[in-house]
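Engineer: Handing you a structure now.
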Amino acid sequence: MQELFNNLMELCKDSQRKFFYSDDVSASGRTYRIFSYNYASYSDWLLPDALECRGIMFEMDGEKPVRIASRPMEKFFNLNENPFTMNIDLNDVDYILTKEDGSLVSTYLDGDEILFKSKGSIKSEQALMANGILMNINHHRLRDRLKELAEDGFTANFEFVAPTNRIVLAYQEMKIILLNVRENETGEYISYDDIYKDATLRPYLVERYEIDSPKWIEEAKNAENIEGYVAVMKDGSHFKIKSDWYVSLHSTKSSLDNPEKLFKTIIDGASDDLKAMYADDEYSYRKIEAFETTYLKYLDRALFLVLDCHNKHCGKDRKTYAMEAQGVAKGAGMDHLFGIIMSLYQGYDSQEKVMCEIEQNFLKNYKKFIPEGY
């Protein structure tokens, strides 16, 4: 555990736009640290334990990790999105699972209470609504079983879906769908068959399909009214296949012809879908990567400038702080960041809010950043 924690802390030192952590205190008074990411490239994911920086949560005692409290799935990618999922022997696919279109929520034990966290928070709207489902008397057997699993050191990962949590697909009721169960210390997964044998977990379990056609990938891409599938390899690794129908709605295929829409797709985290769709189109693939690189370089610089300025001057009076902020933003040729630096002084309490402001300001000024040749 300590080595994993140290590697995750090291990742967060490099660039806050890539990997970061946030601390929060639960209702029981316990402190938790969640490691996650904003944007990262293939080379970033090659770093030690980077793939685990996707919502893993530690209970903390000061700066010392006490235990891994929750372990979501590691980061995995679309087929042909990057070298991780290129040249895969498809004969090694064991089975496929329906890819649900909601928000990941994962269990953790807070004292003697079983609760959900989302990818980045123990207090997000999705986590709180999922907790509400768990507390419903109709799900008391599930709640008791998940608590037993957590006490034994396992995380149950679910997809939270609801009419009010729509991404692309419309769900008619609020529910949680069990994706997998993972051992906190080792990261190993309980097999689908073993989960299916559990009469309490089975009704919540995501649907599995055996591969019965050599053209299953083509059929998956041509499917409609579904996000896609998660393919599980015989060695336990995963990759995603998304339907062209879903990608066209989520990331808007037409965004390739519109710089503003393409930047928006990147900011929304949907460029991976586009790259997978255009894996065989060299010009389009390189265009997406060029826009990605431009935005990520900007984000690195902007986030560092904003946070560094605030950290250096936050103890000063408002007038002095404003003068320093104005000088920093103007000196960097990024006057539009002045308002964000001032927002920090006024009490922005999370990097997520800062990121949102930077993203919105970038889109307002996107014409300045269109890569040469496009």
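Using the three backbone atoms N, Cα and C, a Cβ is placed for every residue, glycine included.
As annotated by Swiss-Prot, ATP binding site applies to TYR37, ARG54, LYS75, GLU159, LYS240, LYS242, with the evidence given as experimental evidence. Looking at Swiss-Prot, you'll find the mutagenesis ARG54 to Ala noted as follows: 65% loss of adenylyltransferase activity. 70% loss of ligase activity. Swiss-Prot gives this note for the published mutagenesis PHE77 to Ala: 90% loss of adenylyltransferase activity. Impaired ligase activity. According to Swiss-Prot, the mutagenesis experiment LYS99 to Ala carries this note: Complete loss of adenylyltransferase activity and ligase activity. According to Swiss-Prot, the mutagenesis experiment LYS99 to Asn carries the annotation: Complete loss of ligase activity. According to Swiss-Prot, the feature active site, N6-AMP-lysine intermediate maps to LYS99, an assignment based on experimental evidence. Under its mutagenesis annotations, Swiss-Prot gives GLU100 to Gln the following note: No effect on ligase activity. In Swiss-Prot, the entry for mutagenesis ASP101 to Asn, Ser or Glu states: Complete loss of ligase activity. The structure shown retains the original residue. Here Swiss-Prot describes GLY102 to Ala as a published mutagenesis experiment; the accompanying note says: Complete loss of adenylyltransferase activity and ligase activity. Looking at Swiss-Prot, you'll find the mutagenesis LYS119 to Ala noted as follows: Increased adenylyltransferase activity. No effect on ligase activity. Here Swiss-Prot describes GLU159 to Ala as a published mutagenesis experiment; the accompanying note says: Complete loss of ligation of 5'-PO4 and 3'-OH termini of the RNA strand and complete loss of tRNA repair. According to Swiss-Prot, the mutagenesis experiment ASN165 to Ala carries the following note: Partial loss of the ligation of 5'-PO4 and 3'-OH termini of the RNA strand; no effect on tRNA repair. In Swiss-Prot, a mutagenesis experiment is listed as LEU179 to Ala, annotated with the note Partial loss of the ligation of 5'-PO4 and 3'-OH termini of the RNA strand; no effect on tRNA repair. For the mutagenesis of ARG182 to Ala, Swiss-Prot gives this note: Complete loss of ligation. The structure shown keeps the original residue. TYR246 to Ala appears in Swiss-Prot as a mutagenesis experiment; the accompanying note says: Complete loss of ligation of 5'-PO4 and 3'-OH termini of the RNA strand and complete loss of tRNA repair; no effect on adenylyltransferase activity. Taken from Swiss-Prot, the feature Mg(2+) binding site covers ASP272. Per Swiss-Prot, mutagenesis ASP273 to Ala is noted as: No effect on the ligation of 5'-PO4 and 3'-OH termini of the RNA strand and no effect on tRNA repair.
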Engineer: Does DSSP give LYS75 (ATP binding site) helix, strand or coil?
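Structural biologist: Reduced to three states, the DSSP call for LYS75 (ATP binding site) is coil.
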Engineer: Quick one: of TYR37, LYS75, ASP272, which binding-site residues lie within 10 angstroms of ARG54 (mutagenesis position), measuring between C-alpha atoms? Sequence order, please.
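Structural biologist: Near ARG54 (mutagenesis position) by Cα: TYR37, LYS75.
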Engineer: List nothing but the largest Cα to Cα distance in Å, as a whole number, among the residues TYR37, ARG54, LYS75, GLU159, LYS240, LYS242 that the record says bind ATP.
Structural biologist: 22
Engineer: According to DSSP, does GLU100 (mutagenesis position) fall in a helix, a strand, or coil?
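Structural biologist: Coil, per DSSP.
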Engineer: For LYS240 (ATP binding site), which of the three DSSP-derived states applies: helix, strand, or coil?
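Structural biologist: Note: LYS240 (ATP binding site) is in a strand by DSSP.
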Engineer: Of all the recorded positions given, ARG54, LYS240, LYS242, which residue's CB has the most CB neighbours within 10 A?
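Structural biologist: Sorting the candidates by Cβ neighbours within 10 Å, the top entry is LYS242.
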Engineer: Quick one: among the recorded positions GLU100, GLU159, ASP272, which has the most Cβ atoms sitting within 10 Å of its own Cβ?
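Structural biologist: Selected residue: GLU100.
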Engineer: Can you check which residue among the recorded positions LYS75, LYS119 has the largest number of Cβ atoms within 10 Å of its own?
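Structural biologist: Counting Cβ neighbours within 10 Å, the top one is LYS119.
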Engineer: With the cut-off set at 10 Å between Cβ atoms, which of these mutagenesis positions ends up with the most neighbours? Options: ASP101, ASP273.
Structural biologist: ASP273
Engineer: What does the structure give for the C-alpha distance between ASP273 (mutagenesis position) and LYS242 (ATP binding site)? Integer Å is fine.
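Structural biologist: For ASP273 (mutagenesis position) versus LYS242 (ATP binding site), the Cα atoms are 8 Å apart.
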